[in-house]
Structure formats: structure tokens, C-alpha cells
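This report refers to the structure that appears directly beneath it.
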Amino acid sequence: MLPTSVSRSLYLKTFRSHLLRAPQIVLKRMSSSIDISKINSWNKEFQSDLTHQLATTVLKNYNADDALLNKTRLQKQDNRVFNTVVSTDSTPVTNQKSSGRCWLFAATNQLRLNVLSELNLKEFELSQAYLFFYDKLEKANYFLDQIVSSADQDIDSRLVQYLLAAPTEDGGQYSMFLNLVKKYGLIPKDLYGDLPYSTTASRKWNSLLTTKLREFAETLRTALKERSADDSIIVTLREQMQREIFRLMSLFMDIPPVQPNEQFTWEYVDKDKKIHTIKSTPLEFASKYAKLDPSTPVSLINDPRHPYGKLIKIDRLGNVLGGDAVIYLNVDNETLSKLVVKRLQNNKAVFFGSHTPKFMDKKTGVMDIELWNYPAIGYNLPQQKASRIRYHESLMTHAMLITGCHVDETSKLPLRYRVENSWGKDSGKDGLYVMTQKYFEEYCFQIVVDINELPKELASKFTSGKEEPIVLPIWDPMGALAK
């Protein structure tokens, strides 16, 4: 019998104390193999339960997502009325297809609103492929640098094994987007689109790059172990490897048409059917037309494992050598919600990261944690957000854009949000989703706002230079890359 709630704390403390001192034989007594005789007993018990019989009949004939969908709840939550929205329509609906570029789409979709407004355009996209190309190139080089800096660790160490797992995966973080734009700028998609196959279906390309990078990792670690290998040898090896990675990339993608400081010419037609010509560079286009000041955006997260009001840094996570580290400010959900409202009121969309597709109905475009009636089959989910993070049940997997919300007049908090995804117009309702506040609280992990939109006490966390961040290892769930 489990202890009462009154004695639970003392019980757990005593249990842990005994467990730490327990010899192996005691631990062995606690193991439990499957008792075959109990299987028949369990089966008879469940077969005599009419509720269980009904549930198993349905689930053996239908997809669980279809069978358990609460359509009454769905109809109630599928409300597309929003009283706080950005003024510019974000068109066309974008589609990352079979690639993990959601973070690049969400970030460029946020900035394209500025271009649409600035140039009086009906439709526009920034080139996601342009950033994708350089992200791959930079990530490969960043990986090689991490291999060199971790050469003192055993090949079987958790760090080295983690680095080797996915050296150039598609996913990323907003700070990694900023690192790319600072170095390479932005260009219109008209100049560099998604035509190469591997841009929109990157699995095989990633596999080949990963294989080559693991080979390079062994070469570097072997060279570093040889006492005769001085710095110049490693530098030469690195340059040879960079060249080979670039060669491989040029096989799968076109080389971007311009250098960051090289001028390009772009012709376009505005809403009034007037033809215009722009001469600009990628770096100038990012600042002049996309209106991006890379020093302004900051990331905030909700991680209930750690104290609120603290900076959190992810060790070794990045893409561009010498670029900014991945740093967040940890805040409560109410603060996140209020900042979303404030930013939307400033006519700016909100980049956010969530655990997708948890509790997301792709057919109708509704995100709600009560959308499926799992309790009807006795399947309950009692874990809280902090526990889900600790036990690898929840993490940020996808980035999207909040372009509107419906604010309650009394609480001044959102009741629901309008979400722009990057899975094409056939996902959700013409590419748009409605997300409930409860979903936001449970499965939203990150938002990006401008530092001047923060209260002074929060902004100072980033600017004072006095805040020592909590440093989490690269494999921590908060270091997950949105795809």
C-alpha cells in the first residue's frame, strides 16, 4: 500500500536512503519479469469489461486519431475570430515540404511582412534556400570545430557521441537564424528558389554529408592524437575538408547567385501593377527592406524545471563560428502570453517554438490538448510540463508564427491564437491554425520579441552583463532544434 500524502515526503526520503545503500541483491529483488500466468488473468479481467470491449472494437477498426477526436470540442475551439492581428496579410502560404527548415520559414515569414508593407506587395517570400545553403556549410564547419575542441574526450563520451549523431541536421534556433543573416543577409526568393530536389527533400543529402563528416571527425581526432600534428596540419586539414563539403553541396544545390556584399538586381510588380527595380546587396536588403536589426530580437522560454527570471545558455549549440550563443530568458507562461499580445499590438508577428504535432489536428487546423478523448479509453496523461521535459516526453520540435490572438477583455490574456504554419495550404485551414491558450501554456516553449518590448527588469537581464546564465548541455531538451 502506498503511503498517505502526509507521510509521502518522509517515505520517499527514507526509500532513497535505503536504495543508495542497498546491495545488488536487494536491487535484484525489486526487478519483476512478466508472469505468464498473470497474462490470462489480466485478459479475462479486461474481456469482462464492456467499456474495454467497446474501446477495443473501435480502435481495431479505425485510426485512433479519427476514433477519439472530440468533434464537439473541435467545433467549439475552431473559432477564427481574433481581435488583435497584424495588419498585413502574409501571402502566399509557404511550404517547407520534406525538409526540416521550419525555423527558417517562420523567421523569414516574420520579416516578409515588413517587405510586403515597405514595397506595397501583394505576395512575397524571402529565400529560405539561400539561408539553408549557408546554414549547411556553416554547420559542417562548426561540427569540425567541435570535434577539435572535444578531442580530449573519449570517443564514447556522451558529448562526442551526441556531436556525431546529427552533424548537419536541418533544424535550428532563432539565434542561429540571426547568425546567418548577420553574415550573409537576405534575398528575394525570386532570385534563389527551391528548385534543387534536395532543398525540399533533404534526407539523402543529409545522410551523405553526415557520413563524410564522421569520416572527417575520425581523421581530425587521429591527427590530434599524434604528437607530431601541430596547429598548421590541423588548419590545412580543416581547409581541405571545408573545400570538400562545399564541393558536395554544389552537387546538390545551386551556388547562391550573389555574395553578401555583392549587388543584385530585382524587378517586381506591386499591388498597383507598377513595375519597380531594386539594386541592393543581401546585407542591405536585410536591413533596409526586411527591417532586421540583429541586435534587437531576444528569445524567451518557459522551462518550469528552472527558476524564472534566469538566463539559460545551451552549451556548444550553434552554427556559425564566432556567432552568438543560444541564450534564453526563462519566464512564466503569463509573461510569455502578455508579451505576445504586446508585440501583436505593435503590429509585429511572433516567432514561436512548440512541441508539434502534439494535440494538433492537421485536417481542421486546431491545436488543443483536449481535442482527443483519451480518458474514454482509460488513457490519462497526468505528467506536468516540467516532468515531461525531464523524462523526454516533451521538447520544442517545430517553429511557426503567431499573427493574431483573441484577448479576453477581463483577464487581458489571449483565449486563442492565430498560427501561420509552413506546411502548405492543404495543412490546417489554408495553412492557418487556431491554438488555444491551454495548448500555448503546455506545449509552447519559446517566443522571440524585440528587447525594447520587454519590461525594464527583464531587458536588463540581457544587457546588464551581471547575469550568469544557467548552462545546460547541448543534449538538454531546451537545445532541441526546430524542424
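Placement of Cβ uses the backbone N, Cα and C atoms for every residue, glycine included.
Summarising the annotation, Swiss-Prot assigns active site to Cys102, His398, Asn421. Record note (Swiss-Prot) on the mutagenesis of His398 to Ala: Abolishes Hcy-thiolactonase activity.
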Between the Cα atoms of His398 (mutagenesis position) and Cys102 (active site), find the distance and write it as a whole number of Å.
6
Reduced DSSP state (H/G/I helix, E/B strand, rest coil) at Cys102 (active site) is helix
Reported as an integer number of Å, what is the Cα distance between Asn421 (active site) and Cys102 (active site)?
8
His398 (mutagenesis position): tally of other CB atoms within 10 A of its CB
23
When you measure from the Cβ of Cys102 (active site), which residues in the chain that are at least 6 apart have a Cβ under 8 Å away?
Gln96, Gly171, His398, Ala399, Met400, Ser422, Ala482, Lys483
